[in-house]
Structures are given as structure tokens and as C-alpha cells.
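Student: I am attaching a structure below and will ask some questions about it afterwards.
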Amino acid sequence: MGISLENVSYTYQSGTPFERRALFDMTVTIKDGSYTAFIGHTGSGKSTIMQLLNGLYLPTSGQVKVDDTIINSQSKNKEIKPIRKKVGLVFQFPESQLFAETVLEDIAFGPQNFGVSKEEAEQRALESLRLVGLSDELRDQNPFDLSGGQMRRVAIAGILAMQPDILVLDEPTAGLDPQGRKELMSLFKQLHLSGITIVLVTHLMDDVADYATAVNVMEKGRLVLSGTPKDVFQKVAFLKEKQLGVPKITEFALQLQEKGYSFESLPITIEEFVEVLVHG
């Protein structure tokens, strides 16, 4: 199931003295089965797009198409609710959304809210708990007694229990230590391999290079560049003009290039760099 934004604009607090336009005539397609990243500075419109994808925001103009459902400025909540089951949204610091007295109850809430029986919702909750790498033994614990990393996994399990076709991630590893970040990104990779479409907002270019199949560069509410990570990270001068970085290994390759080493194309992952060194 893919998503497309067609000439989408969005204005915060429209019609008030405080109105601010966040998106300008945005057109982009997120292909079914892709792992699509959005990069750009704070205020570029990335997080606004995330909340348009599952109907939390309605476009001021233009439309968002999710499968065969159209979201526009006139869409009603009853039309949008089924989309929120298909498109799971993981905010930054999703653990702040936890509320129930037990882990099981918290994870099962979403499916039950969409009409799933309590028994099936709890079964889904246990499956999702295992999927995010947590033990069934945590089911009766208060989520607020868990570590920060465990709380985040419980929050993500609550989204996965709704069995979304698309998972939208807004800086999902913010605040985690390196090991926790690695484990979570590995989980998202496995979910992508299982057939879930992933949409990632991040400022970590190494994650874009390692995991994404497509990347969109945002600036001041506009899409300024799209392509594969390999293609986008070749445009070093353009990215630096936008004050955006490249993967660490690409930066290292640029330093080697300055010393006379020649690359047919700049490597964007460590594996690619090693391949170039070994085979030329």
C-alpha cells in the first residue's frame, strides 16, 4: 500500500494572526514496500508530513492519497479512522504516550479501539511484545517502572499491535544510547523485510544510507531533492549548501579524494567502501 501527496500545502493556525505556512505545494510518492527517508533541518516540514500521512492533520489544500482513500481539507473523522489503522505513527519519544496500568493493557488498547475483541487484542499485544524484543514476563508490569528503552519498545509494540501496512517513524531513536539505537533500527529493518512500508524522519545520514531505499530532502516546506540514497549523497556540494551532511564514510572518502584517491562514485556505507578498496 503506497501513499502519495498531491500539491499538498499546510498552514498552521490558518486565518489567525499567528498563521504559518509549513508546506508549499508538496508532491511526493511513497512507494509500497519502500523504506523512505525524509531529511532536512528543523522547520523544513518533515514532521508536518508525518502527521498528514495518517490524517492527524488535514491538508490546507491538495490531497493525500492512502491506498484508495483520499484525505483533503473536507475529510471527516469517520473517513480517516480506517487510515490510522493502516498507517502507524511513532512520534519522537513515543513513551510519553503510555498511559495504562500494565504493559499488556497499554499495547492492547489500540486494537480494541478499532473493534478487535479483548482476547485477540491481548494475543496481538503479546506477539508485538516479543517482536520488539521484550519478554512476556513484562505483561503485568506498570510500563512506568520500565527503563526508558523498554518503555519506548512498549510504545512501539502498541503501534505494531494494530498491524499497520505502513510505519511512520519521527526520529524514533532520539535520546537512546548507541546500543539501543542499533537494536531499534535493526527491528525496523526486519519489519521492512517482512513487507511493511517504512517512512523515516531522521537527521542521522548513516541511518539513511544503511536502511533507506529512497530519500527526500526538505527545505523550508518544499521538496528540493529526491532519489536513492546513493544518488542523493553524491550531491555533496548541494547538501552542504543546504547545511546538511553526508554519511561518515562518505565524508572520509571525500578526505581521501582530496589526497588524490579516485572514486568512480562516493561510497555511502562501510560495506561499499570496503568493496571499493578490495576490488577497486
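Cβ coordinates come from backbone N, Cα and C, glycine included.
Annotation comment: Swiss-Prot describes GLU171 as active site, proton acceptor. For GLY40, HIS41, THR42, GLY43, SER44, GLY45, LYS46, SER47, the entry in Swiss-Prot reads ATP binding site, with the evidence type sequence analysis. Summarising the annotation, Swiss-Prot assigns domain 'ABC transporter' to 3-245 and lists sequence analysis as the type of evidence. Experimental mutagenesis at this site is recorded by Swiss-Prot as GLN97 to Ala, annotated: No effect on ATPase, 10-fold decrease in riboflavin uptake; when associated with A-90 in EcfA1. According to Swiss-Prot, the mutagenesis experiment GLU171 to Gln carries the following note: 10-fold decrease in ATPase and riboflavin uptake; when associated with Q-163 in EcfA1.
Walk me through where these features lie, including what they touch and how far apart they are.
Tutor: DSSP assigns GLU171 (mutagenesis position) to coil, not to a helix or a strand.
Within the same chain, the residues at least 6 positions away from GLY45 (ATP binding site) whose Cβ sits under 8 Å from its Cβ are TYR10, ALA22, LEU23, MET26, MET218, LYS220, GLY221, ARG222, listed in sequence order. The DSSP secondary structure for GLY45 (ATP binding site) is coil.
DSSP assigns GLN97 (mutagenesis position) to a helix. Taking Cβ-Cβ distances under 8 Å and a sequence separation of 6 or more, the neighbours of GLN97 (mutagenesis position) in its chain are PHE91, ALA155, GLY158.
Listed in sequence order, the residues of the same chain lying 6 or more apart from GLU171 (mutagenesis position) and placing their CB within less than 8 Å of its CB are GLN92, VAL201, THR202, HIS203.
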Student: Beyond GLY40, HIS41, THR42, GLY43, SER44, GLY45, LYS46, SER47, what residues of that chain have CB atoms within 8 A of the centre of the ATP site's CB atoms?
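Tutor: Other same-chain residues with Cβ inside the cutoff are MET218.
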Student: At 10 angstroms around each C-beta, which of the binding-site residues GLY40, GLY43 has the fewest other C-beta atoms nearby?
Tutor: GLY43
Student: List the residues of the same chain that sit at least 6 positions away from LYS46 (ATP binding site) in sequence and have their Cβ under 8 Å from its Cβ, in sequence order, or write 'none'.
Tutor: PHE38, ILE39, GLY40, ASP170, VAL201, MET218
Student: Within a 10 Å radius of its Cβ, which of these binding-site residues (THR42, SER44, SER47) has the fewest neighbouring Cβ atoms?
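Tutor: Looking at the binding-site residues THR42, SER44, SER47, the Cβ with the fewest others within 10 Å is that of THR42.
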